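Here is what Swiss-Prot records for this protein:
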- Ser107, Ile356, Phe357, Tyr445: chloride binding site (BINDING)
- Ser107 to Ala: Uncouples chloride transport from proton transport (MUTAGEN)
- Glu148 to Ala or Gln: Abolishes proton transport, but permits the transit of chloride ions. Abolishes gating, permitting continuous rapid transit of chloride ions; when associated with A-445 (MUTAGEN)
- Glu203 to Ala, Gly, Gln, Ser or Thr: Abolishes proton transport, and reduces chloride transport (MUTAGEN)
- Glu203 to Lys or Arg: Decreased proton and chloride transport (MUTAGEN)
- Tyr445 to Leu: Alters stoichiometry of proton/chloride exchange (MUTAGEN)
- Tyr445 to Ala: Abolishes gating, permitting continuous rapid transit of chloride ions; when associated with A-148 (MUTAGEN)
- Tyr445 to Phe or Trp: No effect (MUTAGEN)
Amino acid sequence: MKTDTPSLETPQAARLRRRQLIRQLLERDKTPLAILFMAAVVGTLVGLAAVAFDKGVAWLQNQRMGALVHTADNYPLLLTVAFLCSAVLAMFGYFLVRKYAPEAGGSGIPEIEGALEDQRPVRWWRVLPVKFFGGLGTLGGGMVLGREGPTVQIGGNIGRMVLDIFRLKGDEARHTLLATGAAAGLAAAFNAPLAGILFIIEEMRPQFRYTLISIKAVFIGVIMSTIMYRIFNHEVALIDVGKLSDAPLNTLWLYLILGIIFGIFGPIFNKWVLGMQDLLHRVHGGNITKWVLMGGAIGGLCGLLGFVAPATSGGGFNLIPIATAGNFSMGMLVFIFVARVITTLLCFSSGAPGGIFAPMLALGTVLGTAFGMVAVELFPQYHLEAGTFAIAGMGALLAASIRAPLTGIILVLEMTDNYQLILPMIITGLGATLLAQFTGGKPLYSAILARTLAKQEAEQLARSKAASASENT
């Protein structure tokens with residue numbers, strides 16, 4: 001009985017099959033692979049830029065404080081130098097923005113959101129230097145601003161720069177690299193890779209085009225930027241608050257109450273930001289000299305506060321562990337909270353190049369600590385720790401203001417390394433977000449973008465009317 005044996009492939013047929021396979025590989029569209037490779041390039045560059053920005057801000061702050069040491073024996077002179085050093089640095093930042101790249105003012109995150117919707121231009125050749133050096137001036141001067149705004153906008157513009165340099169074509173490549181740079185910027189600012197990914201998916205969900213290629217690119221960019229950050233910095237939590245105790249199940253209702261408080265305060269805070277923008281615009285009226293002088297006055301005030309009451313100035317990273325440890329009395333916490341609300345509104349609403357993430361994290365920490373101290377006194381049977389409410393409050397104001405609870409929760413967990421508090425943080429963040437949504441009002445970045453687009457439309461209409469008038473004459 002015969003059995004069929006498989007025929008062996010001839011050498012000629014094997015060569016032909018290999019040629020066909022190679023031809024198919026060569027003819028395949030390389031765009032997805034090119035995008036992923038460029039995402040790694042973008043993430044690397046963004047990480048290096050974020051590290052340089054962070055080191056530059058720290059160096060300027062050290063130089064500014066070092067200049068005050070030489071005048072320590074003369075108190076009036078000390079206050080004068082403290083005011084002038086911060087005022088000059090702030091004026092430098094305001095001047096760069098107003099003169100060369102107005103779109104580099106403020107956080108920059110709404111600009112990236114507008115660019116993802118094809119509603120705002122990305123002029124990386126002017127935004128990159130202005131945002132970098134302008135942000136060095138304002139943050140180095142001790143203003144109440146965060147570094148995440150500059151790094152996100154710098155990251156998005158680096159994504160567009162890489163796209164233009166390597167001449168990648170197509171909307172998918174442009175959109176993906178822009179989003180990748182923004183996510184990498186946030187991840188490098190806070191050493192929080194997962195928060196960077198969630199920031200794009202959650203905060204920029206109306207603008208982000210979710211595809212397999214785009215999300216892979218964001219992952220790759222965030223990984224590379226975080227690696228760059230950790231090469232030049234320690235691989236530890238950005239904010240050291242120690243390991244806090246867990247929250248017992250019978251105390252979780254207190255975190256819901258804390259979330260309700262933030263849900264009420266968040267929309268009010270957003271209205272204050274927009275109202276302060278209108279007020280300060282009436283002060284300078286669009287005049288560059290008045291605008292720079294106003295910025296110098298605000299920066300000088302922050303410089304004075306940084307010497308007289310350090311907890312009320314700066315981004316707030318130094319304040320968070322001190323407040324969480326319970327080193328402030330209730331009266332001092334109230335003073336710090338009120339003072340930082342005022343300085344945050346003045347600095348951010350004035351159009352200074354800088355973010356608002358870090359100041360809001362500090363505000364949430366202070367308010368959460370105050371709530372925790374009250375809870376400790378009212379419910380001694382629970383054996384509460386005020387620091388756990390501080391951690392829960394950190395992300396709650398962020399959740400209520402920009403309506404990104406997941407980003408706020410994961411960001412705080414990655415920054416503090418207290419993952420055991422994830423359940424109370426979810427409860428606080430969800431309560432804050434839901435109540436803020438029910439009370440109405442737009443998320444902060446969406447409201448700022450809407451204002452920017454309305455102003456852009458008005459300017460375009462005015463130019464078209466002027467052009468029509470000149471043609472008629």
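Any Cβ shown, glycine's included, is placed from N, Cα and C.
Those substitutions? Not in this structure, it's all original residues.
Annotated features, which come from Swiss-Prot, shown on the structure.
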| residue | record | DSSP (3 states) |
| --- | --- | --- |
| Ser107 | mutagenesis position | coil |
| Glu148 | mutagenesis position | helix |
| Glu203 | mutagenesis position | helix |
| Ile356 | chloride binding site | coil |
| Tyr445 | mutagenesis position | helix |
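When other Cβ atoms within 10 Å of the Cβ of Tyr445 (mutagenesis position) are tallied across all protein chains shown, the result is 23.
Cα spacing between Phe357 (chloride binding site) and Tyr445 (mutagenesis position): 11 Å, rounded to the nearest whole number. Using a 10 Å Cα-Cα cut-off from Glu203 (mutagenesis position), the recorded positions that qualify among Glu148, Ile356, Tyr445 are Tyr445. Cβ neighbour count for Phe357 (chloride binding site): 29 (other Cβ atoms within 10 Å of its Cβ, all protein chains included). Cβ atoms within 8 Å of the centroid of the Cβ atoms of Ser107, Ile356, Phe357, Tyr445 (the chloride site) belong to the same-chain residues Ile109, Gly146, Glu148, Gly149, Phe348, Gly355, Met360, Ile402, Leu444, site residues excluded. Using a 10 Å Cβ-Cβ cutoff, Ser107 (mutagenesis position) registers 24 neighbours.
Within 10 Å of Glu148 (mutagenesis position), as judged by C-alpha distances, the recorded positions found are Ser107, Ile356; the full candidate list was Ser107, Ile356, Tyr445. Maximum C-alpha to C-alpha distance over the listed chloride-binding residues Ser107, Ile356, Phe357, Tyr445 is 11 Å. Non-local contacts of Ile356 (chloride binding site) by the CB criterion (under 8 A, 6+ apart in sequence, same chain) comprise Ser107, Leu145, Gly146, Gly149, Val273, Thr344, Phe348, Leu444.
Taking every protein chain shown into account, Glu148, Glu203 are the mutagenesis positions, and of these the Cβ with the most other Cβ atoms within 10 Å belongs to Glu148.
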